[in-house]
Amino acid sequence: MAGICCGVVGETEPAAPVDSTSRASLRRRLDLLPSIKIVADSAVAPPLENCRKRQKRETVVLSTLPGNLDLDSNVRSENKKARSAVTNSNSVTEAESFFSDVPKIGTTSVCGRRRDMEDAVSIHPSFLQRNSENHHFYGVFDGHGCSHVAEKCRERLHDIVKKEVEVMASDEWTETMVKSFQKMDKEVSQRECNLVVNGATRSMKNSCRCELQSPQCDAVGSTAVVSVVTPEKIIVSNCGDSRAVLCRNGVAIPLSVDHKPDRPDELIRIQQAGGRVIYWDGARVLGVLAMSRAIGDNYLKPYVIPDPEVTVTDRTDEDECLILASDGLWDVVPNETACGVARMCLRGAGAGDDSDAAHNACSDAALLLTKLALARQSSDNVSVVVVDLRKRRNNQASS
């Protein structure tokens, strides 16, 4: 590059001693800058669409946008294209059959007006095959106190659920999901204890705000709303105040109920366990936690429990999309409004359409819902997952 730039200089200006303080010298140097930039862009820079450095720069630029937008959906779209490109002719049919029922998804996760990002999102299409059917895993985790419990849930919960489902008898989804959440909570608790006793792993300790040391670490927890989508059913497990909403024929159907301390049945359970609900900026367990169930939060046990409430919903031809989100969205956007926004974005893309517009529709819906929450002054992290459920309807019609 230096040689090219010197060639441009030699062609446009004869070499001669120049007084660096003179006005003419400054003018000549300024005149050279556009030429050097043009040469660098045209002769040195690699094609933009194949440039890894450009991708890294775009990631840095995007991370500086308001809310630190996490555009994981675009990455997944690129991965899908790459996966399709490397499929050889002999395995095209097999690959198409494997991925034919994978729903299109979009996800957005932003820090919002909070200082720290404590939300986490987990997306694992086709994480399990059972009875020759693909099962898909989606989860949103809203951490509090620190982010490491939510991050641990993102890394491990789908594996725990997979192992439990593989040994599940018939369709005992409620028992299976309760066991999975309890094991996740046990892993989090053991991890915290081992790190304190044996000396924490330094790399993780340095990256954690609470430094994974008691008593701060015992005050860390996370909500968890998880959905396992099969060709026939939608299983939702909820622990905390994140929420899952199904949009069916234009109607918003909540598939989970928020675990708030002042919910009558939760209030009775907390009081029977010997705890109290104190109203301090809203109802809180012992005046501290604004939810009655969560993974982690060892210092509030047995009042705060990790047991999820599980709903199993049969899929129908009228199902349009599933929305999973943290309370950063639901605190300011009603279920019906969220459903309407998602339907509006999906309307332009037909069910079963594999065009770029169809793949971007869910991403647009998640992004628009996030922007709406921020515009309505949401004060929390906002994480949204939108799953297009319409593909199954087209597959049935064509068969």
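Cβ coordinates come from backbone N, Cα and C, glycine included.
None of the listed substitutions appears in this model.
Quick caveat, the model's predicted, so the values are computed rather than measured.
Among the features that Swiss-Prot reports, domain 'PPM-type phosphatase' is placed at 104-389, with the record citing sequence analysis. Computed over the domain 'PPM-type phosphatase' (104-389), the whole-number mean pLDDT of the model equals 90.
Taking the Cβ of G139 (mutagenesis position) as reference, residues of its chain lying under 8 Å away and at least six apart in sequence are, in sequence order, V121, S122, I123, C153, R154, L157, H158, A224, V225, V226, S227, L324. One mutagenesis experiment named in Swiss-Prot is G139 to D, and its note says Loss of phosphatase activity. Loss of kinase activity but intact binding and repression of SRK2E; when associated with D-145.
The Mn(2+) 2 binding site annotation in Swiss-Prot covers D142, D327, D380, and the record cites experimental evidence as its basis. Around D380 (Mn(2+) 2 binding site), the same-chain residues at least 6 positions away in sequence with a Cβ under 8 Å from its Cβ are G112, R113, R114, D142, S326, D327, G328, D331. Secondary structure at D380 (Mn(2+) 2 binding site), as computed by DSSP, is coil.
Under the heading Mn(2+) 1 binding site, Swiss-Prot lists D142, G143, D327, D331. For the recorded site, D327 (Mn(2+) 2 binding site), the DSSP three-state label reads helix.
Record note (Swiss-Prot), mutagenesis G145 to D: Insensitive to ABA and loss of phosphatase activity. Loss of kinase activity but intact binding and repression of SRK2E; when associated with D-139. The unchanged residue is displayed. DSSP assigns G145 (mutagenesis position) to coil in the three-state reduction, outside any helix or strand.
Feature annotation from Swiss-Prot assigns Zn(2+) binding site to C146, H148, C208, C210. Around H148 (Zn(2+) binding site), taking its Cβ as the centre, 26 other Cβ atoms fall within 10 Å, counting all chains.
Spatially close to G287 (mutagenesis position) yet at least six residues away along the chain are R276, I278, W280, judged by Cβ distances under 8 angstroms. Experimental mutagenesis at this site is recorded by Swiss-Prot as G287 to E, annotated: In ahg3-1; hypersensitivity to ABA during seed germination, and loss of phosphatase activity.
By the criterion of other Cβ atoms within 10 Å of the residue's own Cβ, the least surrounded of the binding-site residues D142, D327, D331 is D331. DSSP assigns G287 (mutagenesis position) to coil in the three-state reduction, placing it in neither a helix nor a strand.
Looking only at the recorded positions G143, G145, the densest Cβ neighbourhood within 10 Å occurs at G143.
Neighbouring residues of the recorded Mn(2+) 2 site, listed in sequence order and excluding D142, D327, D380, comprise D119, T223, D241, S242, S326, G328, L329, W330, D331, N381, V382, S383 (Cβ within 8 Å of the Cβ centroid).
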